[in-house]
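Read the structure below first, then the notes.
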Amino acid sequence: MAFNDLLKQVGGVGRFQLIQVTMVVAPLLLMASHNTLQNFTAAIPAHHCRPPANANLSKDGGLEAWLPLDKQGRPESCLRFPFPHNGTEANGTGVTEPCLDGWVYDNSTFPSTIVTEWNLVCSHRAFRQLAQSLFMVGVLLGAMMFGYLADRLGRRKVLILNYLQTAVSGTCAAYAPNYTVYCIFRLLSGMSLASIAINCMTLNMEWMPIHTRAYVGTLIGYVYSLGQFLLAGIAYAVPHWRHLQLAVSVPFFVAFIYSWFFIESARWYSSSGRLDLTLRALQRVARINGKQEEGAKLSIEVLQTSLQKELTLNKGQASAMELLRCPTLRRLFLCLSMLWFATSFAYYGLVMDLQGFGVSMYLIQVIFGAVDLPAKFVCFLVINSMGRRPAQLASLLLAGICILVNGIIPRGHTIIRTSLAVLGKGCLASSFNCIFLYTGELYPTMIRQTGLGMGSTMARVGSIVSPLISMTAEFYPSIPLFIFGAVPVAASAVTALLPETLGQPLPDTVQDLKSRSRGKQKQQQLEQQKQMIPLQVSTQEKNGL
């Protein structure tokens, strides 16, 4: 409780918290756009083979003479006749060939995408999904690397670097001359965006008192959801993929400029043993919050007394290996990894297939964003009233059930299937909201950012595996849905192994975690003893004593 008392002394939730939270959270609007950007920049418009250069369509009988029809009576996308198909014996054999002269695309909805510019269709169709997978690989690498660096160098320095990297790599991707260069810059964007997400949560949470952490976590979730609305609007207004890529990347230059005014986490300073910087940060916050007199009362000696436990126990450098060495941290790491993986695995299985719903992609994008608002509000109520653990369990379990039921319903029931998918997506968005907050509250300060980074890493593993599972639909259409639904249902059971953090102070050390666990065991023993006392009295009364 020592550091929380210091926060209250310098103003609790004051002007500084409101300003910094707003500035840190604002870029998340466009982070949501980057994560699902390829739904629009890599959209696949209707297309068919281009007839040979020497073809005379007016003489041959029109375009239909060169294009075979599929089972639905539509022109084939990847095949054409080698000669005009006019019903003669020579040309009526059904012999086809690939699109040797390229493709003709329907540009009415999407004037230009990476698919149409680099012909990522037919035999090259897998390259479209590869670009998104490489972006997620970047997110995975960024979560691992920058999560560790943030625990070593601080949250503020890493955020400044991440804003610049996102702005530069995103802008360069918009001017990529070929597919390979585009993928490289998208990977770099993914690395920095992963770090922005986890550093945003941590920096805000470490400057907030206990009773406000759930509010901040919910706010971050809502900003991300609003970013999905924003993407639909920007993509509709800017349909050209290069212009859209620029529109969601250039604003990060603004974030890079104002991020120099962020104040580093005093909690991180103290956990690193740098009391001079801790004092300076707290006094600066006190001035902004109008608590100069309270800030003046602070000194190195006061901090040494207040933070004696943290300074004694936080001597070692945090590393990812600590998550496996310590039994207490190892159990947390394994359980949280399963929750992160399951949430991301099912989430991206749904949101990266907007064209599969058979309706306007812009409309589905808006609906997917809209469902987050009530879903996250309900999650917020559960988090604050019942706790983090029930909220995490319910969101994963309900999401899995919705997806599993969706796999059973026949394909013709479009409205029901879409409704279940939207409901499942809302539950998974709530799960993301909860797991960010829950993870940050479970790990001690000395390794919190590393823990969040490793959790985000497991989430990216899920998002990378998800497209591979989607490919199993070629064998049976419902196989992906059964898998996407079963994983979160199974993972929901893991929440029973995690402690509740509602109303608990943030742990600063591993010792805090162990003390909390021992305190819970003692409380359970006392409750059992209280239940046994009336029974003993009742037995004595029956014996006439």
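Every residue number used here counts from 1 along the chain in the order it is shown.
Note: Cβ is positioned from N, Cα and C throughout, glycine not excepted.
Among the mutagenesis results in Swiss-Prot, ASN39 to Gln has the note: Complete loss of PAH transport activity. The residue drawn here is the original one.
A mutagenesis experiment is reported in Swiss-Prot for this position, CYS49 to Ala, and the note states: Decreased cell surface expression level and PAH transport activity. Complete loss of PAH transport activity; when associated with A-78; A-99; A-122; A-172; A-183; A-200; A-362; A-335; A-379; A-402; A-427 and A-434. Under a cutoff of 8 A between CB atoms, and with a sequence separation of 6+ in the same chain, the neighbours of CYS49 (mutagenesis position) are TRP66, LEU67, GLU76, SER77, CYS78, LEU79, ARG80, PRO98, CYS99, ASP101, GLY102, TRP103, VAL104. Under the DSSP three-state reduction, CYS49 (mutagenesis position) is assigned to strand.
Within 10 Å of the C-beta of CYS122 (mutagenesis position) there are 15 other C-beta atoms, taking all protein chains into account. Among the mutagenesis results in Swiss-Prot, CYS122 to Ala has the note: Decreased cell surface expression level and PAH transport activity. Complete loss of PAH transport activity; when associated with A-49; A-78; A-99; A-172; A-183; A-200; A-362; A-335; A-379; A-402; A-427 and A-434. The residue drawn here is the original one.
For CYS183 (mutagenesis position), the Cβ neighbour count at a 10 Å cut-off comes to 22, with all displayed protein chains included. Swiss-Prot gives this note for the published mutagenesis CYS183 to Ala: Decreased cell surface expression level and PAH transport activity. Complete loss of PAH transport activity; when associated with A-49; A-78; A-99; A-122; A-172; A-200; A-362; A-335; A-379; A-402; A-427 and A-434.
Experimental mutagenesis at this site is recorded by Swiss-Prot as CYS434 to Ala, annotated: Decreased cell surface expression level and PAH transport activity. 80% decrease of PAH transport activity; when associated with A-49; A-122 and A-183. Complete loss of PAH transport activity; when associated with A-49; A-78; A-99; A-122; A-172; A-183; A-200; A-362; A-335; A-379; A-402 and A-427. The secondary structure of CYS434 (mutagenesis position), as reduced to three states from DSSP, is helical. Counted within 10 Å of its Cβ, the other Cβ atoms near CYS434 (mutagenesis position) come to 31, all protein chains included.
Among the mutagenesis positions CYS122, CYS183, CYS434, no residue is found with its Cα located within 10 Å of the Cα of ASN39 (mutagenesis position). Across the structure, CYS183 (mutagenesis position) and CYS122 (mutagenesis position) place their CA atoms 19 angstrom apart. On the backbone, the CA of CYS434 (mutagenesis position) and the CA of CYS122 (mutagenesis position) stand 40 Å apart. Counting Cβ atoms from all protein chains shown, ASN39 (mutagenesis position) has 22 others lying within 10 Å of its own Cβ.
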